Amino acid sequence: MKNATFYLLDNDTTVDGLSAVEQLVCEIAAERWRSGKRVLIACEDEKQAYRLDEALWARPAESFVPHNLAGEGPRGGAPVEIAWPQKRSSSRRDILISLRTSFADFATAFTEVVDFVPYEDSLKQLARERYKAYRVAGFNLNTATWK
């Protein structure tokens, strides 16, 4: 069964240039990697991808997350790959963490997807539309908050 989890954000605080959603993406990617999963982070654009790349490199050594931008890194990619619409590898991944504002048609290739319901009202409507699209695509839907 395919599962999609939507994390509900209760703030829109920016820290070190990262939105609340982007901060959470880094934490979830780290957690999923530590549990042995290969992760694809699908960014909205190249600028966001580079921002997340820098944030993951800036983590303390004890919480380092091996990652690369799509098309870079070792053969087959690092355990966590950061992509955007114009740049995505075909390397197999266990989990999709989607930062896309619209439903990513390639999401159906994953058995686990992480998405977000941002704090901003204008973005909540887009999240509702993605939620409906995942349901139509046959995903089991869940909502969660981060610890």
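Backbone N, Cα and C atoms are what each Cβ position is placed from, and that goes for glycine too.
None of the substitutions listed is reflected here, since the structure keeps the original residues.
What Swiss-Prot says about this protein:
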{"type": "MUTAGEN", "residues": "F6 to A", "note": "Partially complements the AZT sensitivity of a knockout mutant"}
{"type": "MUTAGEN", "residues": "A20 to D", "note": "Cannot complement the AZT sensitivity of a knockout mutant"}
{"type": "MUTAGEN", "residues": "D45 to A", "note": "Cannot complement the AZT sensitivity of a knockout mutant"}
{"type": "MUTAGEN", "residues": "E54 to A", "note": "Cannot complement the AZT sensitivity of a knockout mutant"}
{"type": "MUTAGEN", "residues": "W57 to A", "note": "Cannot complement the AZT sensitivity of a knockout mutant, interacts with SSB, decreased interaction with HolD, no interaction with YoaA"}
{"type": "MUTAGEN", "residues": "F64 to A", "note": "Cannot complement the AZT sensitivity of the knockout mutant, interacts with SSB, decreased interaction with HolD, no interaction with YoaA"}
{"type": "MUTAGEN", "residues": "V117 to F", "note": "Cannot fully complement the AZT sensitivity of the knockout mutant"}
{"type": "MUTAGEN", "residues": "R128 to A", "note": "Cannot fully complement the AZT sensitivity of the knockout mutant"}
{"type": "MUTAGEN", "residues": "Y131 to L", "note": "Cannot fully complement the AZT sensitivity of the knockout mutant"}
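Known features from Swiss-Prot, placed on the structure.
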residue: F6; record: mutagenesis position; Cβ neighbours (10 Å): 19
residue: A20; record: mutagenesis position; Cβ neighbours (10 Å): 19
residue: D45; record: mutagenesis position; Cβ neighbours (10 Å): 13
residue: E54; record: mutagenesis position; Cβ neighbours (10 Å): 12
residue: W57; record: mutagenesis position; Cβ neighbours (10 Å): 10
residue: F64; record: mutagenesis position; Cβ neighbours (10 Å): 12
residue: V117; record: mutagenesis position; Cβ neighbours (10 Å): 19
residue: R128; record: mutagenesis position; Cβ neighbours (10 Å): 12
residue: Y131; record: mutagenesis position; Cβ neighbours (10 Å): 18
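For the pair formed by W57 (mutagenesis position) and D45 (mutagenesis position), distance between Cα atoms is given as 19 Å, rounded to the nearest Å. Annotation note: D45 (mutagenesis position) sits in a coil segment as assigned by DSSP. Looking at R128 (mutagenesis position) and E54 (mutagenesis position), their Cα atoms lie 30 Å from each other. F64 (mutagenesis position) falls within neither a helix nor a strand when secondary structure is assigned with DSSP, and so counts as coil. Taking the C-alpha atom of A20 (mutagenesis position) as reference, the shortest distance to any of the mutagenesis positions D45, E54, F64, V117, Y131 belongs to V117. E54 (mutagenesis position) is 15 Å away from D45 (mutagenesis position) when you measure Cα to Cα.
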